[in-house]
Amino acid sequence: MKITEGRFRLSLLLLLLLISAATLISAADYSPTEKILLNCGGGASNLTDTDNRIWISDVKSKFLSSSSEDSKTSPALTQDPSVPEVPYMTARVFRSPFTYTFPVASGRKFVRLYFYPNSYDGLNATNSLFSVSFGPYTLLKNFSASQTAEALTYAFIIKEFVVNVEGGTLNMTFTPESAPSNAYAFVNGIEVTSMPDMYSSTDGTLTMVGSSGSVTIDNSTALENVYRLNVGGNDISPSADTGLYRSWYDDQPYIFGAGLGIPETADPNMTIKYPTGTPTYVAPVDVYSTARSMGPTAQINLNYNLTWIFSIDSGFTYLVRLHFCEVSSNITKINQRVFTIYLNNQTAEPEADVIAWTSSNGVPFHKDYVVNPPEGNGQQDLWLALHPNPVNKPEYYDSLLNGVEIFKMNTSDGNLAGTNPIPGPQVTADPSKVLRPTTRKSKSNTAIIAGAASGAVVLALIIGFCVFGAYRRRKRGDYQPASDATSGWLPLSLYGNSHSAGSAKTNTTGSYASSLPSNLCRHFSFAEIKAATKNFDESRVLGVGGFGKVYRGEIDGGTTKVAIKRGNPMSEQGVHEFQTEIEMLSKLRHRHLVSLIGYCEENCEMILVYDYMAHGTMREHLYKTQNPSLPWKQRLEICIGAARGLHYLHTGAKHTIIHRDVKTTNILLDEKWVAKVSDFGLSKTGPTLDHTHVSTVVKGSFGYLDPEYFRRQQLTEKSDVYSFGVVLFEALCARPALNPTLAKEQVSLAEWAPYCYKKGMLDQIVDPYLKGKITPECFKKFAETAMKCVLDQGIERPSMGDVLWNLEFALQLQESAEENGKGVCGDMDMDEIKYDDGNCKGKNDKSSDVYEGNVTDSRSSGIDMSIGGRSLASEDSDGLTPSAVFSQIMNPKGR
């Protein structure tokens, strides 16, 4: 084949770029000298996991110090859809103490233990109760993987430790507890990897927050990683880390209150430059190229804190590592962005100025702090808050954070073991122990030896030939579709790969409690669907919608309940809506969005499989139902949950997503009454920064349809706000959005409720069940919020963030009044509620004299305030916990 000179030059250029890229990647990676991946209970052959890492079996392994007769190997009885096969489908089970011995060099090691609580060898998973020790250190004690998974709604658990090995041997002992008598221990996988000594501090510069004394972290200190977050960015999988195989997770699930701040991404022309003395393996480029700030409005920023809340074990000291990198090209000088860092309501850094630390933007920096939480039992909260420092009058009243790592430090007797979390609605999920695949492509973990340029050339040539061959096959039409005859996992690409995905904001808020990996969608065969629904038994019909019927089903041998939506060929909603639903939900994982498990497209069918929502729709509990009436606080919490889901759609994904069909039948309730937004068949990607709207054919549901959208056929996220305002009035009045049996002026709730509001008679159309159960302050705030949502002009409506904030505030007002013994009024005084004629100002409006909903406690607010005579500025406010101040809907059963 003749190649022109131009093509030859282009090929040569591509080759050089590939070699350069390979060299850069290898330079950024740490190369472990030891890497042991032990597949416990596995067969004789080695297996490869989803990150392309090879796991060796422990059967007849040299690492078995104890006799293999003292343990048994067993496969898991069942496999959750979210659980990878390697290393979780086999385990080694111990009924007496059992020791693994790993011959390794002296020095620091990452030790990761992998657990999938299931039935092994016929044993009950709840009877698994054991300790794990290494030398003088107790890593786990009285540990129940089953209880932990249930409490945190995880399918599987990863425990990561940092230990120091001396003497060339790492002995790890698993010991079943003495009680109950049938207790046993198990483990699915063990990872031992060498690491650089990157967390020690022996020079006296590390101090305890709130104290002047220094803290030493040396070889005698063992650590457990409890959180590792990529603030403002995506999840980062182990294969996309810097050779250390750490998992980094999205920070949004941990943000307190509605003050989410805004994600920032390094300017495209900015190169992240690690300073001399800072190894590039400290944190990936993707951590330093994304951040979260408070936003551009100084007035707002000065009235709240950007706050994260973490659940931790009491009785331990914690190492908190914060990662910083100025990502804005506009900030190049000292005193442009200065802020205060608080840890547990104590000042950790009075004047944090990233440029002062680094001398330039685009330069990574990290700083360590040690926190000693108050004494207590069980679990407590660790707070991290940022607030602008106005003392030196910086150019921007703002703050910035790129990454967070939190480690538990061993006690004086070598203990790292905390208590098992208690299942219940108050347990906060911790995704730092769940391995969730991301969209990033795996990169090689084997460092390229310096000087091996020929290896890079060969690699580049191989890649080039593969790409060329793939191109030729595509041209010839040689690609064959995968068979859809059996169930399998089909990757649905989210927003890109590798570093290009760094700015693509995917959230798994709450995603961490999902039953599925965030980037995989299961493909079911039609035979599986028929078996799950008992051949579409009509007695299993849960409901009928525009797309078709929804059936109750069971998959995976009856172990998992699901809802199965079967498309009706005669429905107006067809292939486009089917594809939209898959594309949208496969990209989104959030506590308040219904999870898509998979789909089926065989035999011209269009079938979607979702998580089962035990309590059905919100509407089923408001009117025309035999169900008991919902209490007011529960209605508020459901509205808050739905608002969180919509707020995430509008702001949390890479592009704004407009739902376009918000209504009470599309707000579903799980077994713990956690609200989840559903039905994305009509959803639309919203406008970019360069546009204010999307021109589209009008779609939606009558009674909820934004009149401005209907008139102008221009869709914005404010159309969802309008529809949600109707939902709020439905929750308050317990009547349909449209009721043609009523008088003409009362048919539309979106028109009748505002009319009653303006006339001061809204209390007269409130659900009679709620009379005497809503405090006047709460009623006023809720009514104002709903009213602003349904204003005629979209520009006058609040954002979903504002709506969420005000609903949280309304709930706070209700709870505060109840706790302080204030009475609730059957007849709310509507004369006190002044209609503002639509001239409402959002929290991004600098001219607003009052910041709607800026009420938090002292840990998320820059001001002291009180409600009902109780100060919220005090740490010890008569038991008024953060969960009492703001309903976070942090139910771990939410996914």
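Note that Cβ sites are derived from N, Cα and C of the backbone, with glycine treated the same way.
None of the listed substitutions appears in this model.
Note that the coordinates shown come from a computational prediction; the quantities given were computed from them, not determined experimentally.
Swiss-Prot lists 536-810 with the feature domain 'Protein kinase', giving sequence analysis as the kind of evidence. Taken from Swiss-Prot, the feature ATP binding site covers LEU542, GLY543, VAL544, GLY545, GLY546, PHE547, GLY548, LYS549, VAL550, LYS565. According to Swiss-Prot, the experimentally introduced change LYS565 to Arg is described as follows: Loss of kinase activity. The active site, proton acceptor feature in Swiss-Prot is assigned to ASP661.
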Inter-residue Cα distance where the pair is LYS565 (mutagenesis position) and VAL550 (ATP binding site), in Å: 4
Cβ atoms near LYS565 (mutagenesis position) (within 10 Å, other residues, all chains): 24
Whole-number Å value for how far GLY548 (ATP binding site) lies from LYS565 (mutagenesis position) (Cα to Cα): 7
Cα-to-Cα gap, ASP661 (active site, proton acceptor) vs LEU542 (ATP binding site), nearest whole Å: 20
Other CB atoms, at most 10 A from the CB of LEU542 (ATP binding site): 16
Mean of the pLDDT scores, which run from 0 to 100, over the domain 'Protein kinase' (536-810): 85
Which of VAL544, VAL550, all binding-site residues, has a Cβ with the fewest other Cβ atoms inside 10 Å: VAL544
Secondary-structure category, per DSSP, in which LEU542 (ATP binding site) falls: strand
Fewest-neighbour residue among recorded positions, criterion Cβ within 10 Å, set GLY548, ASP661: GLY548
DSSP three-state assignment (helix, strand or coil) for the residue listed as 'active site, proton acceptor': coil
GLY548 (ATP binding site) - helix vs strand vs coil (DSSP): strand
